[in-house]
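Taking it in order: structure first as structure tokens, then the write-up.
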Amino acid sequence: MREFTPTTLSEEERQELLGQLRRKEGRWLAWARACQTLLKNGLNPQTLFEATGFEPIQQNQITVAMQVYDSILRQDPPAHVRETYQEWGSDLLYELRELDQEQRSLCAQLALERKLDADQIREVAKATKDFCRLPKQPENFDRHPGDAVAHQCWRLAQERTDLTERSRLIARGLQFAQSAGARALIEALLLDLSGVPSRKPPMLPIYRLETEEDLPRLLPFAGTLPLSSSQIEAIAAVEAEGPFGLVSSPQGQQWLALPGWQAILTAEDPIACLEQIDRLPNAPEGPTEAVVLVVDRADRDWDADHFFLVEQAEGARIQWSPSAIAAPILGRLVLILRPKRVLDEAAIATPWQFEE
């Protein structure tokens with residue numbers, strides 16, 4: 001079968017390739033190269049199917065298998081491997097598409113040695129892919145597809161309690177094991193005549209903090225307003241230590257834990273206190289309730305865009321002013337936190353009753 005490089009084809013060359021595919025001249029590699037050439041020259045898969053009888057899924061399979069075959073050639077495989085796959089085996093090579101060149105070559109050889117079909121080589125390829133993804137190569141197992149399957153069987157056999165299933169996995173592992181170390185580990189499983197594997201420890205309950213909000217921030221609690229300036233100033237500044245935000249607590253200090261919201265994280269020296277919401281300037285309409293005020297003592301520069309905790313005659317209060325505040329500023333109001341809304345506590349506490 002005449003081959004064409006994937007450049008711009010003349011109409012005569014195009015018809016010649018279509019005729020060769022329609023008559024299925026040559027072997028699968030020639031078909032794959034013809035399909036690739038025609039597709040790269042603007043023919044769509046459906047039109048190619050109508051002209052040749054090669055379904056789109058078959059076009060894709062043999063084209064991908066051809067690319068796998070070409071990559072295997074770069075690994076200089078034995079002559080019988082090259083020659084065999086020139087004749088047949090596109091379905092086997094297609095299953096190796098997600099492996100690297102080295103593993104493709106080894107799997108292709110293993111498929112011929114073990115006379116594996118497409119379903120079996122798919123399982124081998126998956127085991128090989130999983131094995132190569134392990135952060136550390138398991139001890140006593142080589143980087144070979146056979147040992148990858150053996151490792152999979154060895155691991156699963158230790159988890160099975162059914163003797164029949166365990167025996168099947170051991171037999172399969174011994175069939176594929178390539179290295180002496182892998183074979184020895186699997187043979188050791190045969191010594192356990194009870195068929196009940198020793199119990200392994202459970203998985204560790206490991207979690208990882210993904211965002212700043214996952215890590216709460218502890219704020220020293222000052223009390224309920226109004227407070228004197230001396231009470232505000234007496235609270236020691238808090239500095240969280242380490243990746244988990246450890247806090248050393250002075251004796252007798254009360255604390256309030258809040259989510260790691262950005263407004264709180266950016267505050268340099270925040271403290272928390274309580275106040276009735278109706279006592280705040282520009283308070284929203286509605287029933288009164290106690291709210292948490294977070295105040296940053298490190299920010300004492302007046303700004304008309306913010307509210308401040310200001311020292312007054314009756315004690316510190318939240319204040320806003322369009323012009324500079326003459327009274328001592330004790331800190332900037334960072335946020336106001338309302339309690340969780342409970343719609344009807346009495347209804348929640350009362351069991352529901354239904355009429356028959």
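Glycine is no exception: its Cβ is also placed from the backbone N, Cα and C atoms.
The noted changes are left out; the structure has the residues it started with.
Taking the Cβ of S71 (mutagenesis position) as reference, residues of its chain lying under 8 Å away and at least six apart in sequence are, in sequence order, Q101, R104. What Swiss-Prot notes for the published mutagenesis of S71 to A is this: Increases RbcL(8)-Raf1 complex formation.
In three-state terms derived from DSSP, R104 (mutagenesis position) belongs to a helical segment. In Swiss-Prot, the entry for mutagenesis R104 to Q states: Increases RbcL(8)-Raf1 complex formation, decreases RuBisCO holoenzyme formation. The structure shown retains the original residue.
Secondary structure from DSSP puts K126 (mutagenesis position) in a helix. K126 to A appears in Swiss-Prot as a published mutagenesis result, with the remark: Increases RbcL(8)-Raf1 complex formation.
Recorded in Swiss-Prot as a mutagenesis result, K129 to A carries the remark: Increases RbcL(8)-Raf1 complex formation, decreases RuBisCO holoenzyme formation.
Looking at Swiss-Prot, you'll find the mutagenesis R155 to A noted as follows: Increases RbcL(8)-Raf1 complex formation. Secondary structure from DSSP puts R155 (mutagenesis position) in a helix.
Every protein chain considered, the tally of other Cβ atoms within 10 Å of the Cβ of E159 (mutagenesis position) stands at 11. Among the sequence features in Swiss-Prot, the mutagenesis site E159 to A is noted as follows: Wild type.
What Swiss-Prot notes for the published mutagenesis of R208 to A is this: Incomplete conversion of RbcL(2)-Raf1 to holoenzyme.
Cβ neighbours within 10 Å of R338 (mutagenesis position), excluding its own Cβ and spanning all shown chains: 11. Annotation of the published mutagenesis R338 to A in Swiss-Prot: Incomplete conversion of RbcL(2)-Raf1 to holoenzyme; the original residue is retained in the structure shown.
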Q: Give the distance between the Cα atoms of E159 (mutagenesis position) and K126 (mutagenesis position), rounded to the nearest whole Å.
A: 20
Q: Would you find the one among the mutagenesis positions K126, R155 whose Cβ has the most company, meaning other Cβ atoms within 10 Å?
A: K126
